[in-house]
Amino acid sequence: MTLSGRIPLGGQVTDLGYAAGWRLVRAMPEAMAQGVFGAGARYAARNGGPEQLRRNLARVVGKPPADVPDDLIRASLASYARYWREAFRLPAMDHGRLGEQLDVIDIDHLWSALDAGRGAVLALPHSGNWDMAGVWLVQNYGPFTTVAERLKPESLYRRFVEYRESLGFEVLPLTGGERPPFEVLAERLTDNRPICLMAERDLTRSGVQVDFFGEATRMPAGPAKLAIETGAALFPVHCWFEGDGWGMRVYPELDTSSGDVTAITQALADRFAANIATYPADWHMLQPQWIADLSDERRARLGT
């Protein structure tokens, strides 16, 4: 059954839930918002927390899922809740002040690439608050371009696009746009602009198979392909939470001179793994990350 003949009930409820979150959480006093999201994280951590989160963190810490410390599960869910609390409140925060407060370690890597007229691909995992990093970049450089998955229903997708556009991001749809996103991203790089791509998960046929914490997964080919095609610098970036603040770092440019997409993506995976191992609680991955965790049907579609 659909609501108004257009949107499935589940999708409508999800969309309305996000709409309420952006409206209500933004209006809450900060202490109240922290209390609400903290309570939600503690509730989610009951009985060992989400099984997929536990399985993912087991790879990071090198232990069986049952031996992943409960403290890490609780810290991970608290970090995830903090991301969403900040996401709901970020549009109303003072972006200029945030741009002055935040400090990005080794940002000169990025500035040097842009000074040389090369453009830059910033590749990130889902860690810390990547939207906050985007706000910093907008305030200290200007708009950049990113890509968003086309969520269902369309109203939910539009809500996320409008949220990120309100922060100063240019957002391209992964599918269904007027032009393929790769084409537009390549143009931005040729124009010596930065692009930011979430880059640790692409469990589709187009993903590049890599070793990640000793096990096979697939990651997007886009960062490597864009750097090869345009000559742009490819930088791994990591975000994490630092007490009540935010940690962000740009790592040295990856060598893309080989033109080997698989080798370059593996180098990116290795950098991500080292960073996630350092800040495991701040890696927000509650979905299957490794091929072994997929259903038989999905593995068959991948040809594995």
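Any Cβ shown, glycine's included, is placed from N, Cα and C.
Copied over from Swiss-Prot, here are the features:
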MUTAGEN   His126 to Ala  Loss of transferase activity
BINDING   His126, Arg164, Ser206, Glu229  hexadecanoyl-CoA binding site
ACT_SITE  His126  active site, proton acceptor
MUTAGEN   Asp131 to Ala  65% decrease in transferase activity
MUTAGEN   Glu149 to Ala  25% decrease in transferase activity
MUTAGEN   Arg164 to Ala  20% decrease in transferase activity
MUTAGEN   Phe182 to Trp  Loss of transferase activity; when associated with W-197
MUTAGEN   Leu197 to Trp  Loss of transferase activity; when associated with W-182
MUTAGEN   Glu200 to Ala  Loss of transferase activity
ACT_SITE  Glu200  active site
MUTAGEN   His284 to Ala  50% decrease in transferase activity
To the nearest whole angstrom, what is the C-alpha distance linking Leu197 (mutagenesis position) and His126 (mutagenesis position)?
-> 10
Note down the number of other Cβ atoms within 10 Å of the Cβ of Glu229 (hexadecanoyl-CoA binding site), including every protein chain shown.
-> 15
Measure the Cβ-based neighbour count of His126 (mutagenesis position), defined as the other Cβ atoms within 10 Å of its Cβ.
-> 20
Given that the record lists His126, Arg164, Ser206, Glu229 as binding hexadecanoyl-CoA, what is the largest C-alpha to C-alpha distance among them, in Å?
-> 27
As a whole number of Å, the Cα atom of His284 (mutagenesis position) is distant from the Cα atom of His126 (mutagenesis position) by 6
Whole-number Å distance between the CA of His126 (mutagenesis position) and the CA of Glu200 (mutagenesis position)?
-> 8
Closest of Asp131, Glu149, Arg164, Glu229 to Phe182 (mutagenesis position), Cα positions, recorded positions only | Glu229
Mutagenesis positions (Asp131, Glu149, Glu200), the one with most neighbouring Cβ atoms at 10 Å = Glu200
For the mutagenesis positions Arg164, His284, which one has its C-beta crowded by the most other C-beta atoms within 10 angstroms?
-> His284
Who sits close to Ser206 (hexadecanoyl-CoA binding site): which same-chain residues at least 6 apart have their Cβ under 8 Å from its Cβ?
-> Pro220, Ala221
Using DSSP reduced to three states, classify Asp131 (mutagenesis position) as helix, strand or coil.
-> helix
Around the Cβ of Leu197 (mutagenesis position), other Cβ atoms within 10 Å, all chains included, total 19
Cα-nearest neighbour of Asp131 (mutagenesis position) within the listed mutagenesis positions, Glu149, Arg164, Glu200 | Arg164
